[in-house]
Amino acid sequence: MRTRSTISTPNGITWYYEQEGTGPDVVLVPDGLGECQMFDSSVSQIAAQGFRVTTFDMPGMSRSAKAPPETYTEVTAQKLASYVISVLDALDIKHATVWGCSSGASTVVALLLGYPDRIRNAMCHELPTKLLDHLSNTAVLEDEEISKILANVMLNDVSGGSEAWQAMGDEVHARLHKNYPVWARGYPRTIPPSAPVKDLEALRGKPLDWTVGAATPTESFFDNIVTATKAGVNIGLLPGMHFPYVSHPDVFAKYVVETTQKHL
């Protein structure tokens, strides 16, 4: 049975969270769009294999919209890691496996490096290290124009499966419509420079598994492959592109379970 509720943390964030199962903790950190419904099917599949799975909407996004502006502006990996630790504290999650894609990937690596006593292992997918002007420049547009542009980008360029993306439903897409401007103004200019992957020695030997999308153009995240290889971090592929938990939830859940089991 899944718990769906809210909880507040001392930093002023009221988090919407979901939790299912019993066993070792697995935490699924959303990408920059902040919407945990993307993990809906995978949560149950992972929990069924003997884990307690927790996920949440990110500060300022979707059902965690009640949050101080500083938690969703000039966002960095390190800030996000501190916010995630605050909700783990509130939920009494002391030691967890963490997954994250995009800004979530930066977050889980920052958690692994900054809070090693709290993290069993981390899985990161398509971690952004480069400024992309065509995304950063949307910040100056009106909200509606930002949402229109980014909805098209997500569906047609990076979803990895347009049918699965659309199938998330009207309520999810209505929340994403509101999240796109928050992301455009708070994430693209500050997340890539904060990527916690510059110190290769700091990554070496850490319980970290790295993936990119099998259908993502190689040049998009080639730097991920190079960095992981140089640091001796396991690098692999997941089907689809930027959102494997939406396009291929069964394969994603299996990957999370099997990777976590290696570290128990």
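FYI, residue positions are counted from 1 along the chain as it appears here.
Glycine residues also receive a Cβ, built from the backbone N, Cα and C atoms like all the rest.
If you look for the noted substitutions, you won't find them, since the model keeps the original residues.
Features of the protein shown, as given by Swiss-Prot:
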DOMAIN    27-207  domain 'AB hydrolase-1'
BINDING   GLY32, SER102, SER103, TRP183, TYR187, SER220, HIS242  zearalenone binding site
MUTAGEN   SER102 to Ala  Abolishes the catalytic activity
ACT_SITE  SER102  active site
MUTAGEN   GLU126 to Ala  Abolishes the catalytic activity
MUTAGEN   HIS134 to Ala  Retains about 70% catalytic activity
MUTAGEN   VAL153 to His  Maintains the catalytic activity for ZEN but shows a 3.7-fold increase in specific activity against alpha-ZOL
MUTAGEN   VAL158 to His  Retains about 75% catalytic activity
MUTAGEN   TRP183 to Phe  Almost completely abolishes the catalytic activity
MUTAGEN   ASP223 to Ala  Retains about 40% catalytic activity
MUTAGEN   ASP223 to Ala  Retains 37% catalytic activity
MUTAGEN   HIS242 to Ala  Strongly reduces the catalytic activity
ACT_SITE  HIS242  active site
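Everything Swiss-Prot records as a feature, shown here on the structure.
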| residue | record | CB count, 10 Å |
| --- | --- | --- |
| GLY32 | zearalenone binding site | 26 |
| SER102 | mutagenesis position | 23 |
| SER103 | zearalenone binding site | 29 |
| GLU126 | mutagenesis position | 24 |
| HIS134 | mutagenesis position | 9 |
| VAL153 | mutagenesis position | 15 |
| VAL158 | mutagenesis position | 18 |
| TRP183 | mutagenesis position | 27 |
| SER220 | zearalenone binding site | 17 |
| ASP223 | mutagenesis position | 15 |
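When the alpha carbons of ASP223 (mutagenesis position) and SER103 (zearalenone binding site) are compared, the span between them is 15 angstrom. Candidates GLU126, VAL158, HIS242 (mutagenesis positions) were compared with SER103 (zearalenone binding site); those inside 10 Å Cα-Cα are GLU126. Of all the recorded positions listed here (TYR187, HIS242), it is HIS242 whose C-beta has the fewest other C-beta atoms within 10 angstroms.
For the pair formed by TYR187 (zearalenone binding site) and GLU126 (mutagenesis position), distance between Cα atoms is given as 15 Å, rounded to the nearest Å. Considering only the mutagenesis positions GLU126, VAL153, TRP183, the residue whose Cα is spatially closest to the Cα of HIS134 (mutagenesis position) is VAL153. Listed in sequence order, the recorded positions from GLY32, GLU126, TRP183, SER220, HIS242 having a Cα within 10 Å of the Cα of SER102 (mutagenesis position) are GLY32, GLU126, HIS242.
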